[in-house]
Amino acid sequence: MKALSKLKAEEGIWMTDVPVPELGHNDLLIKIRKTAICGTDVHIYNWDEWSQKTIPVPMVVGHEYVGEVVGIGQEVKGFKIGDRVSGEGHITCGHCRNCRGGRTHLCRNTIGVGVNRPGCFAEYLVIPAFNAFKIPDNISDDLAAIFDPFGNAVHTALSFDLVGEDVLVSGAGPIGIMAAAVAKHVGARNVVITDVNEYRLELARKMGITRAVNVAKENLNDVMAELGMTEGFDVGLEMSGAPPAFRTMLDTMNHGGRIAMLGIPPSDMSIDWTKVIFKGLFIKGIYGREMFETWYKMAALIQSGLDLSPIITHRFSIDDFQKGFDAMRSGQSGKVILSWD
C-alpha cells in the first residue's frame, strides 16, 4: 500500500510502498479517507532533536485521520464494516494503576500512533478497536480528520469552568485557536488570544474570538483596559511553549486564576514563582485527550453549532503531500488536509 514514511535520519518524509498491516483479534482495519498534518509531523519532517531521540526509522507517520472500517478482529464488538471512524492516537497499556482506575489518558506506558508504531499516513491503518471512535453522520470528513488536535483543544479549554470568565489563550496555532473558539462557544465572557503571527491571528478573528492580539504591536494591558477588565484573567490556556508568553500570562492572571498548559516550554524556562505563590495560581499540565470523555464532548460541541471550518485552510491530494508540508512549515496555514481517495 501507499504510505508516507520517515525513511532516513534526515530532513524530509517520503512516499513509499509498505505491506498492509495485519489485523489482530482485538483490532480494526481502517481504510483511510483523509488525514491532517500535525505539528508533531512537522517536527518529524524537520528531524529535530526530539524526533531524533523518539522516532525509529523507518516509520509510517501520521495520527490525525478519518476512515472506514473494512476489517474487524474476531474478538471485537460494537463495530461493523462501513463504520466511519477516527481514533485516539495514544495506545495505552490497560494494566497500570491509572488505566485500571479509569484515567487512561494518564497511562505511563502510552505508545503513540505514527510515533512509536505505524501511523495513518497510509491507505490502511490498524488500531485497537478500543481506540476507535464512531463519527456521527452530521460531522464532515474534514472535521473528523482533525478530531485529534481538536481534542487537545477541548481537553485544555474545558479543564475549568469557563462560563462568564475572562480567558487568555497564549499561542494562535490551530490548537490554540480551536481552544479559544471552544471557550467562547461555552460561555466565556472575554476570550483574548495572543501571538506574533498575523496570519494565524486573522484566523482567530474569523472564529469569533473577542480579541486577537499581536503582542509585537499591542500591549496586552491596554487591551484588557479596552475590554473593561480590572482584575486580570480568570483562566489561562498556555498553548505556545514560549517563555515570554507564559510570563505575560502570569503577570495578567487574577488572584486565584487557573492555568492549563498544553504548550511545551524549554526545560530551562525560568519564571517568577512568587507570582504563582502570592496570586494563589493553579497550574495544570495537559497531555492528549481524556479517553473518551473528551471525544464525546468534541462531537457534541460541533453538533451544537461550533464552527471549526475556518481553521482548515489547505486541502491537497496525498500525491501532493509535499505542498501540504510546505504550507505547514511556512507558518502561513491553519490545518492542512490530505485526501487519500
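For all residues, glycine too, the Cβ spot is worked out from N, Cα and C.
As annotated by Swiss-Prot, active site, charge relay system applies to H43 (among others), with the evidence given as sequence analysis. Here Swiss-Prot flags C38, H63, E64 as Zn(2+) 1 binding site, drawing on sequence analysis. Here Swiss-Prot flags C93, C96, C99, C107 as Zn(2+) 2 binding site. Annotated NAD(+) binding site per Swiss-Prot: I175, D195, R200, L262, G263, I264, I286, Y287, in sequence order. The note that Swiss-Prot attaches to the published mutagenesis C38 to S is: Loss of catalytic activity. This mutant cannot be stimulated to the wild-type activity level after incubation with Zn(+). Quoted from Swiss-Prot, the note attached to the mutagenesis of C38 to D states: Shows only 1% of wild-type catalytic activity. This mutant can be stimulated to the wild-type activity level after incubation with Zn(+).
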Excluding its own, the Cβ atoms lying within 10 Å of the Cβ of D195 (NAD(+) binding site) add up to 25
Which ones in the same chain are close to Y287 (NAD(+) binding site), with CB under 8 Å and 6+ residues apart in sequence?
-> H105, L106
So, in DSSP terms, is H43 (active site, charge relay system) helix, strand, or coil?
-> helix
With the Zn(2+) 2 site defined by C93, C96, C99, C107, which remaining residues of that chain have Cβ atoms positioned within 8 Å of the Cβ centroid?
-> T92, G94, H95, R97, N98, R100, T104, R108, N109, T110
For C99 (Zn(2+) 2 binding site), the closest of the recorded positions by C-alpha position, picking from H43, H63, E64, I264, I286, is I286
Do me a favour and check the Cα-Cα span between I264 (NAD(+) binding site) and H43 (active site, charge relay system); whole Å is fine.
-> 13
Between E64 (Zn(2+) 1 binding site) and C96 (Zn(2+) 2 binding site), find the distance joining the two CA atoms and give it rounded to the nearest Å.
-> 26
For E64 (Zn(2+) 1 binding site), the three-state class that DSSP assigns = strand
